[in-house]
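Here's the structure we're looking at; comments come further down.
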Amino acid sequence: MPVKKKRKAPGVAAAVAEDAGLKKCKIPSYCRSQPPARLISGEEDFSRKKCLAWFYEYAGPDEVVGPEGMEKFCEDIGVEPENIIMLVLAWKLEAESMGFFTKEEWLKGMTSLQCDCTEKLQSRFDFLRSQLNDISSFKNIYRYAFDFARDKDQRSLDIDTAKSMLALLLGRTWPLFSVFYQYLEQSKYRVMNKDQWYNVLEFSRTVHADLSNYDEDGAWPVLLDEFVEWQKIRQTS
């Protein structure tokens, strides 16, 4: 989960693919090597008091974990801010804004996860990652990411943020992602609305990589119609 300071789009890290004659498309990694979590003796019960004290290690005077606190939190748990596990954690906490955790979000989410310290959260990493492999949970995470990442005074995602979030969510699983990314790079689109965002996931799950089963008369957004047309022209040129 990228840490927002001035609501700039998160960086796009880890290379995905390079199309002939076109620039490389890069995406962030799913995970980095994690330091081994210390064993927690005796299956300790969850402590709300301990969880709250843990929260205040990172929160500011406004009782919110902001960008600086988030960076320290990520460092302590051994996860890069742009790692997808941070997005899954934010989803579990039902965090409203990227780069911020309120006290209410922290307590509700960490109580659900039964985590009141760094070691317990590290022991839940495999569970958090497993949510990405569940079709229903992944769809919920994907949809959550739209509102999580957008500026709250805007109804749409700016295109740079959309590209970065799509890279994080679909970059390793959708065969056409690098091509779609290149299409967005050269397109006229400067924002992506919620309907377009939702349909990109459906498109990635149902349309073949060669586009052979794409229904031009289907109820796809114009953005995807234009993408298919653009790609077919490239394939025949």
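Even glycines carry a Cβ here, placed using N, Cα and C.
What Swiss-Prot records for 46-232 is domain 'DCUN1', and it gives sequence analysis as the kind of evidence.
One mutagenesis experiment named in Swiss-Prot is Ser41 to Ala, and its note says Abolishes phosphoralation.
Here Swiss-Prot describes Asp195 to Ala as a published mutagenesis experiment; the accompanying note says: Does not affect phosphorylarion at Ser-41; when associated with R-219. Under DSSP, Asp195 (mutagenesis position) is assigned to a helix (H, G or I) in the three-state scheme. Cβ contacts within 10 Å of Asp195 (mutagenesis position), excluding its own Cβ and spanning all protein chains shown: 11.
Here the residue is the original one, but Swiss-Prot notes a mutagenesis experiment at this spot, Ala219 to Arg: Does not affect phosphorylarion at Ser-41; when associated with A-195. Around the Cβ of Ala219 (mutagenesis position), the same chain contributes no residue under 8 angstroms that is 6 or more positions distant in sequence.
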Average pLDDT across the domain 'DCUN1' (46-232), rounded to a whole number: 97
